[in-house]
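Reading through the structure tokens given below for one structure.
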Amino acid sequence: MSQSYINVVGAGLAGSEAAYQIAKRGIPVKLYEMRGVKRTPQHKTSNFAELVCSNSFRGDSLTNAVGLLKEEMRRLDSIIMRTGEAHRVPAGGAMAVDRSGYAQAVTAELENNPLIQVIRNEVTEIPDDAITVIATGPLTSDSLAKKIYKLNGGEGFYFYDAAAPIVDQSSIDMDKVYLKSRYDKGEAAYLNCPMTKEEFIRFYEALINAEEAPFNSFEREKYFEGCMPIEVMAKRGIKTLLYGPMKPVGLEYPQDYKGPRDGDYKAPYAVVQLRQDNAAGSLYNIVGFQTHLKWSEQKRVFSMIPGLEQAHFVRYGVMHRNSYIDSPNLLAPTFATCKNPNLFFAGQMTGVEGYVESAASGLVAGINAVRRFKDEEAVIFPQTTAIGALPYYITHTKSKHFQPMNINFGIIKDLGGPRIRDKKKRYEKIAERSLKDLQQFLTV
């Protein structure tokens, strides 16, 4: 086995982060990426760290678990966080990016790093020539997936991810929508499409009766709750959308609103939000409207949304299969495999769910691949931190109940002592302790 470089397979969020962390520590990297020579069903470009589902890195507040994780990653010099900050677009209290400019910048930085050799080629075998980080993501090619499944005891776990449609801003009827962020948090960053009760019921009936695209015969429906198709969510009951992506709370009508409304109510019955998708503000995605409907049905049903009657859809919603391994049986909290300490996994295939979580796993895997390379003790971050709690959770939960997991305060080690009833204050205390413990851990 070579002791002159480390392999990273896959240049998505996790692989890009891992490659950067390895090179930053002075170790040469061979970074393999098949896009450029082989397409995937979901990606549109050959850029590294391409965002395929949404352009949002979610909430920024430290009272939000993903906000805490992002802050920890910033303190660990994450290329994904740093580049994301440089390509932010307005999104209220969330962090959203111009997905094209952001991905191009990550690609350029890694391609121009003298310690990183980019190899545009499909990897069909698990490399054994050097320490290796596999970060091929939910769209792992079939040939490599078969080899990974052998490690997985011949089992293949998966669920379905769906992406929301994107519309051309110039085709939105701006007289029917208004600009506002929920509860007026941050700047007014979302275009809101308000619905009366009658409009919502008409839309709901069309949605639950719309025709879905077919699954392959060997596939069955299995969804991750955080990226569930809007039509599947709707079929759980008419109120589901009103407490989910179409909830009107905190999105009251502006004073100059002249459109239809239910009596004297200050807020709509339901709201569809549109979020800016690029820096120029020429594209908007329909927030929370991941879908598996046929494209013709998407056009028909989503054109019922006020303001989108004449909308030009530059991308329809699509769905892909998202594979993940049995991390509780296969991985250590370092992201190395238990049976082969020279083989690491990172990203969504480990069972972490979300852009930020994927990048965080790549950061930890990259650091530990270097530690292995130098024959040093692996780093396991404290369970009191978000970046330590996530790998601990995916490697210690009961295998038969294992499902992909977003970061949340429920998996971070409890504060202990009397429980603080006020949720915001409790989360503030957890975040304060996390950042303090991380700083202490890094100085040691």
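From the backbone N, Cα and C atoms, a Cβ is placed for every residue, glycine too.
Under the heading FAD binding site, Swiss-Prot lists GLY10, ALA11, GLY12, LEU13, ALA14, GLY15. Counting every protein chain shown, the Cβ of GLY10 (FAD binding site) has 30 other Cβ atoms within 10 Å.
DSSP gives GLN255 (variant position) a coil state; it is part of no helix or strand. Listed in Swiss-Prot is the natural variant GLN255 to His, annotated as follows: In strain: MT4239.
Around GLY12 (FAD binding site), the C-beta neighbours below 8 angstroms that are at least 6 residues distant in the chain are PHE48, ALA49, GLU50, ALA135, THR136, GLY137, GLY347, SER358. Over all protein chains present, the Cβ of ALA11 (FAD binding site) has 33 other Cβ atoms lying within 10 Å. In this structure, GLY10 (FAD binding site) belongs to neither helix nor strand by DSSP; it is coil. Other than the site residues GLY10, ALA11, GLY12, LEU13, ALA14, GLY15, same-chain residues with C-beta atoms no more than 8 angstroms from the centre of those residues' C-beta atoms, the FAD site, are VAL8, SER16, GLU17, ALA18, PHE48, ALA49, ALA135, THR136, GLY137, ALA346, GLY347, SER358, GLY362. Contacts of GLY15 (FAD binding site) defined by a Cβ separation under 8 A and a same-chain sequence distance of 6+ are given as VAL8, VAL9, LEU31, GLU33, PHE48, VAL133, ALA135, THR136, GLY137, ALA346, GLY347, GLY362, in order along the sequence.
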